[in-house]
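Structure first, then comments.
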Amino acid sequence: MSRRTRSRSPPRRSYNRERRDYRKYDDSEDQKGARYNRYVDDVSSRRDRHDSFRSHESNKIRRDNSWKHDKYSYEKRYQERDREYARSKNIPDQYIGRSPRPTSHRHAEEKEVDNKTKSDETNPVLQGSATEIKPQPRRSRFDRTERVGASLSVSEIQSENPRVDVIPKDKAVENNHQRNAEKPVASDKITDAKLLARLERVRAWKESKAKQEASKKEEHKLNTKPQVTAKDQNAMPSTGISGFEINRQKDTSDMKRNNRVHMDDEDGPRRMNLEDYQELWDQEDRGMLGNEQAASMEEDEVDPLDAYMASLVGTTDTIRPGLLNTEVIDPNANDDERMVISETLEEEENLLALAAKRSKKKDVITVDHSKINYEDFKKDFYVEPEELKNLSPAEVDELRASLDGIKIRGIDCPKPVTSWSQCGLSAQTISVINSLGYEKPTSIQAQAIPAITSGRDVIGVAKTGSGKTIAFLLPMFRHIKDQRPLKTGEGPIAIIMTPTRELAVQIFRECKPFLKLLNIRACCAYGGAPIKDQIADLKRGAEIVVCTPGRMIDVLSANAGRVTNLHRCTYLVLDEADRMFDLGFEPQVMRIINNIRPDRQTVLFSATFPRAMEALARKVLKKPVEITVGGRSVVASEVEQIVEVRPEESKFSRLLELLGELYNNQLDVRTLVFVDRQESADALLSDLMKRGYTSNSIHGGKDQHDRDSTISDYKAGVFDVLIATSVVARGLDVKSLQLVVNYDCPNHMEDYVHRVGRTGRAGHTGVAVTFITPEQEKYAVDIAKALKMSKQPVPKELQTLASQFLEKVKAGKEKAAGGGFGGKGLSRLDETRNAERKMQRKAYGEDEEDVETEAEAKSPLEKITPEKSTGDPTLDRVRAAVGGIAARAFANQTAQSNKLTQPISIIKTDGDEYKAKMEINDYPQQARWAVTNNTNIVHVTELTGTSITTKGNFYLPGKNPEPGEEKLYLWIEGPSELVVNRAITELRRLLLEGINHSLEGGNKPSASGRYTVV
């Protein structure tokens, strides 16, 4: 029972009315007697009990205050009782009055007075003596000194302090022998040879360490550098762990051990020497000598610590786990040896870092097609109908002209069909087509389906909403059904890659009506959705995979490539291929394509296909047939295009006017508003909601789940107005969408065509309104061109803006706007990288040094001799281009290596301090970040023991600092030239990593809205 619980017992219990001592009694009978006496004497009235209770409460409060300082205080009357009890039990006088627990320092004087009074009254030897006796201090169970017993003399007891004898070792051993002689079983001599050998090793080891201690201390004094204080208030100290000086005069027991760097007095790291524990062991030995039992243990039993440490002599030193990352260097090694070891360790760390980086990088396992025996497959299924065989070339040209002017590039292209029955489709496919309401093939379908079914690689270019998806889906179903079913562990037969997630979902939904009847399984793999569900679908088996390039790379590289593979893939579709390459997916697309068998069938479709994309497309195609319907980048004739030139302030009011006119006349219609930026989409959404229009926004900054649900609600009619960026400019198909508003003018013609093409699909009509401000005159040229190509009237205001801009371009006052997606892909990547490298070389001042290397990189490509030629001109051009890229990469790498290897001067100050200045202003942003972020700075300072400070200001290339200012640089300070050089080497390594990362990933698309693969 606790103290507080006992003190608050009810007052009706008679034995708790009076104040009593709450210490623990040793005799239970004494407790019972005291309780009985108090119970018999308690015959007071109720009032007395009440007064007693009040007294009890006041005493309790006073007692609680006393317990705050001394938990076990005594009163005079209870001490007298203890003395009587001690006499009855024959307890020695010296223990009378001693508390079984230590008292507080605050009441030490009171305890001494109580003990003196008790001793004077009870000890007959000390009665009448004027000498005060102080109580014996409480000894810990860990004390090895001899306790003073009752047999001590009076003079010893009367001494000022209690005596603690320290018996010499030889005397202790002698006394131990005498005591052991009285024991019949004890032995006077150790006969265990193993124990004697251990004792001998311990003595020899202690003697050798004692001899080395003096020489080591003197050597340490010589090597210790004088302490230098920082003169600048903002400057960091130059020595110590992490750049801070450690006051080694203080006790270092409270210092936290660093798990990475061993806190040592020397500049460089050293081994953990056993002599560091010598002082601790000597103190332990001195404590053992003061105890007789310790003296006997010296001969009978070896201390476990000494025996264990002695067994380690001659073995390899073990480094603590916390020091695994620390360099282990001999403390007696000179500076040259330390530098060699340091460079070796740095090289190993670089290799480990590179290996870790490569292990984290997701990459598809490269497939050697020459070592794989692929199954044969058939891709020519087309049988020309009898009614088409008899058509003459003139009649075929007339038929193609009637189908929106189909243009063909390539040889042996099949004739276009006029009905579904001529396509050679199965009965199940025809039934699904009829249920969907497709009466006859569209222009692109009439020509593309026979071409793809005959096994040709096809490039299909057609206007938006012309049915391009069905044009490659129907031949794909026929292609899949001709092959054997999938086995466990086999990958898909057909892959459809798209640039956006919304387009992938759209194509997957168009596949669904055919899958059940044809007994085909499909999987949609795109970013933002849980990858575990997609992996589960692939493991169950899927003949069709609709995917985005990034997620397909994740799936192929997951679990070391054991999730799925591309060995069975024979049909590849690249939908909106120009946009895929423009978004920077060219490396991912090529990695996927290179892992598909070379004799595959490849199909490319898009509404816009610039000429500059042809060379890129032909890398993945073999003798393709190009089918163009209605021209390149042409808006469908079903769309009414309206272009208005108006200031920025009037656009919102005009938008409200258009929405009011539309919804006053029609109810179940949809409106799509395009803006340029995500912030503009959210701001416009807020404004429309305030005006009472049910609307929502979609852009790349939203989660994929939100984007999918937004499109589903938009198609279902939950809201009528959708505000979006160009993320839905391709693939979005909503039948009731009748109004498209380009709130922000598109910056090139291809984007304009795709935005406007969201309406007027599948034969329906629609309206597209575009707002353009007078400041956006450079975009007026492309919009006017699109109107002319689609045979729409061009407004006078728009034509005036276009003419004014063209005049400025001719006069050299303006630069022509970009031509959309043309010239992008690999060409854009190479040009951008070359421009960045030129800027970096110019900033580094390396133009003159790298003239020869740059000339070699720009030299004409090596001619492919007939012996080296592969027979394929496309492959030969690719090999030559790869050689040129390798030469440019080598030139850039050489230039940066020359810059980083330039020496940096180290200055020695008067206070034996070494300083160095390392400029970082002209390096790329990622390289500057690598050497200025706190994590790397702390790592370098802990590794080298230097102080690194970032000083100066950053200036853009071509700008000079103001008078009295300096460009951005690192100020390195250290106690020796060795540590400063090591810091410079480590910083150069970080700079090189940052430069390489900047060159490799500088042109990758932003990761906003991307998924995270766990």
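Glycine too: its Cβ is placed from the backbone N, Cα and C atoms.
What Swiss-Prot annotates here:
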| type | residues | note |
| --- | --- | --- |
| DOMAIN | 449-627 | domain 'Helicase ATP-binding' |
| BINDING | Ala462, Lys463, Thr464, Gly465, Ser466, Gly467, Lys468, Thr469 | ATP binding site |
| MUTAGEN | Lys468 to Ala | Decreased ATP binding. Decreased ATP hydrolysis activity. Loss of function in pre-spliceosome/complex A assembly |
| MUTAGEN | Thr469 to Ala | Decreased ATP binding. Decreased ATP hydrolysis activity. Loss of function in pre-spliceosome/complex A assembly |
| MUTAGEN | Asp575 to Ala | No effect on ATP binding. Loss of ATP hydrolysis activity. Loss of function in pre-spliceosome/complex A assembly |
| MUTAGEN | Glu576 to Ala | No effect on ATP binding. Loss of ATP hydrolysis activity. Loss of function in pre-spliceosome/complex A assembly |
| MUTAGEN | Thr608 to Ala | No effect on ATP binding. Decreased ATP hydrolysis activity. Loss of function in pre-spliceosome/complex A assembly |
| DOMAIN | 638-802 | domain 'Helicase C-terminal' |
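Look at Thr608 (mutagenesis position): DSSP puts it in coil. Using Cα positions, the member of the mutagenesis positions Thr469, Asp575, Glu576, Thr608 nearest to Lys463 (ATP binding site) is identified as Thr608.
For Lys468 (mutagenesis position), the number of other Cβ atoms no farther than 10 Å from its own Cβ, over all displayed protein chains, is 23. Within 10 Å of Thr608 (mutagenesis position), counting C-alpha to C-alpha distances, fall the following of the recorded positions Ala462, Thr464, Gly465, Lys468, Asp575: Ala462, Thr464. In this structure, Thr469 (mutagenesis position) is part of a helix by DSSP. The predicted model assigns the domain 'Helicase ATP-binding' (449-627) a mean pLDDT of 87. Separation of the C-alpha atoms of Gly465 (ATP binding site) and Glu576 (mutagenesis position): 13 Å, rounded to the nearest whole number. Separating the Cα atoms of Ser466 (ATP binding site) and Glu576 (mutagenesis position) is a whole-number distance of 14 Å. When secondary structure is read from DSSP and collapsed to three states, Lys463 (ATP binding site) falls in the coil class. Distance between Cα atoms for Glu576 (mutagenesis position) and Lys468 (mutagenesis position): 10 Å, as a whole number. The CA atom of Thr464 (ATP binding site) is located 12 Å away from the CA atom of Asp575 (mutagenesis position).
Note: the Cα of Thr469 (mutagenesis position) and the Cα of Asp575 (mutagenesis position) are spaced 8 Å from each other.
What surrounds the ATP site, by Cβ distance within 8 Å of the Cβ centroid and not counting Ala462, Lys463, Thr464, Gly465, Ser466, Gly467, Lys468, Thr469, is the set Thr442, Ile444, Ala607, Arg761 from the same chain.
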